[in-house]
Amino acid sequence: MPSFDFDIPRRSPQEIAKGMVAIPGGTFRMGGEDPDAFPEDGEGPVRTVRLSPFLIDRYAVSNRQFAAFVKATGYVTDAERYGWSFVFHAHVAPGTPVMDAVVPEAPWWVAVPGAYWKAPEGPGSSITDRPNHPVVHVSWNDAVAYATWAGKRLPTEAEWEMAARGGLDQARYPWGNELTPRGRHRCNIWQGTFPVHDTGEDGYTGTAPVNAFAPNGYGLYNVAGNVWEWCADWWSADWHATESPATRIDPRGPETGTARVTKGGSFLCHESYCNRYRVAARTCNTPDSSAAHTGFRCAADPL
């Protein structure tokens, strides 16, 4: 775990629990065997997992909340230290300097010098008009720093998935099996032709406020689409396939790894390319990586 050079304030249980949802302990069926899944992601097998009770944020951490953390601690994010972060190509203002660094399998990502949480599209951009949008350009390290300061932690992948399911058993999405029940959009994802034209039929072509759309059965917002959310676990495509107490009772993932799990999908997910806005879907990134579609929410043990 990273170490931090800021003071961790003492917080009352009531202060920590504010804005969090209590998830009862018990069992649920984790993972999926969706034919549309990416085999290399290791969504399966479907397995029964038992979890202890926990708390989880109702919303993803917002720009306003992260700004309060930075103001209190002087924290500098990984994107700021590196001097750049990844921005979706259509969101980069004309004339903005860019770097040669590219992701060959995803050329729509542009490395933009000066892009960070407070200037998400690069120099000249601002979060002034989106204080209630999820903070982005935050690495796993940054998310752990915020959570530690807030008296919380990141959720395990199992906790995140149990909470995101909202009490439904093996539903495809946090609200059921239909993407747009009764023609209503329930999440912020890409509509149109990816990656050239987003029609914005769901109301957004970038991030949405953290309280947009209806919540799931547990009262959590935006656990599908909007921004990817960091989890505590190291990534593995097959660690969880082995039947053992470690993988079935309060699982915390492998002991070591090179990347951390992210869940939930983002506003850039589209069925033609990345359908990972399904609850069982998962992917990963290195702990120091950041991008314009990745944020987080926190968890905590019962207080």
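Cβ coordinates are placed from backbone N, Cα and C, and glycine is handled just like the others.
In this structure the noted substitutions are not present, so the sites keep their original residues.
Annotation for C187 (mutagenesis position): same-chain Cβ neighbours under 8 Å, separated by at least 6 residues, are Y173, D202, F213, N222, A224, G225, N226, G265, Y277. Following the DSSP three-state reduction, the secondary structure of C187 (mutagenesis position) is coil. Swiss-Prot gives this note for the published mutagenesis C187 to A: In 4C; increased formylglycine-generating enzyme activity; when associated with A-231; A-284 and A-298.
Residues or ranges marked as Ca(2+) 1 binding site in Swiss-Prot (evidence: experimental evidence): N188, I189, D202, Y204. Of all the Cβ atoms in the protein chains shown, 28 others lie within 10 Å of the Cβ of N188 (Ca(2+) 1 binding site).
Proximity of V227 (Ca(2+) 2 binding site) to non-local residues of its own chain (separation of 6 or more, Cβ distance below 8 Å) is seen for A60, P134, V136, T207, G264, S266, F267, H293, T294, G295, given in sequence order. Positions annotated as Ca(2+) 2 binding site by Swiss-Prot: N222, V223, G225, V227.
In the three-state DSSP scheme, C231 (mutagenesis position) is classed as strand. Just so you know, the Cβ of C231 (mutagenesis position) picks up 29 other Cβ atoms within 10 Å once every protein chain is counted. Experimental mutagenesis at this site is recorded by Swiss-Prot as C231 to A, annotated: In 4C; increased formylglycine-generating enzyme activity; when associated with A-187; A-284 and A-298.
Non-local neighbourhood of C269 (mutagenesis position): I189, W190, G225, N275, R276, Y277, each in the same chain, at least six residues away, with C-beta under 8 Å from its C-beta. In the three-state DSSP scheme, C269 (mutagenesis position) is classed as coil. One mutagenesis experiment catalogued in Swiss-Prot, C269 to S, is accompanied by this note: Abolished formylglycine-generating enzyme activity and ability to bind Cu(+).
Marked as Cu(+) binding site by Swiss-Prot: C269, C274. Counting every protein chain shown, 18 other Cβ atoms lie within 10 Å of the Cβ of C274 (mutagenesis position). Following the DSSP three-state reduction, the secondary structure of C274 (mutagenesis position) is coil.
Among the mutagenesis experiments that Swiss-Prot reports, C274 to S is described with the note: Abolished formylglycine-generating enzyme activity and ability to bind Cu(+).
Proximity of C284 (mutagenesis position) to non-local residues of its own chain (separation of 6 or more, Cβ distance below 8 Å) is seen for W235, A259, R260, V261, T262, given in sequence order. Annotation note: C284 (mutagenesis position) sits in a strand segment as assigned by DSSP. Quoting Swiss-Prot on the mutagenesis of C284 to A: In 4C; increased formylglycine-generating enzyme activity; when associated with A-187; A-231 and A-298.
For the mutagenesis of C298 to A, Swiss-Prot gives this note: In 4C; increased formylglycine-generating enzyme activity; when associated with A-187; A-231 and A-284. The structure shown keeps the original residue. Counting every protein chain shown, the Cβ of C298 (mutagenesis position) has 26 other Cβ atoms within 10 Å. In this structure, C298 (mutagenesis position) belongs to neither helix nor strand by DSSP; it is coil.
Taking CA atoms as the reference points, C231 (mutagenesis position) and V223 (Ca(2+) 2 binding site) are 13 Å apart. For the pair formed by C274 (mutagenesis position) and N188 (Ca(2+) 1 binding site), distance between Cα atoms is given as 13 Å, rounded to the nearest Å.
In sequence order, W160, A163, A164, G166, P174, N216, E229, K263, G264, V279 are the residues near V223 (Ca(2+) 2 binding site), counting only same-chain partners six or more apart with C-beta under 8 A.
Its Cβ placed at the centre, G225 (Ca(2+) 2 binding site) has 29 other Cβ atoms within 10 Å. Ranking the binding-site residues I189, D202, Y204, N222 by the number of CB atoms within 10 A of their own CB puts N222 at the top.
The distance from the Cα of Y204 (Ca(2+) 1 binding site) to the Cα of C298 (mutagenesis position) comes to 24 Å.
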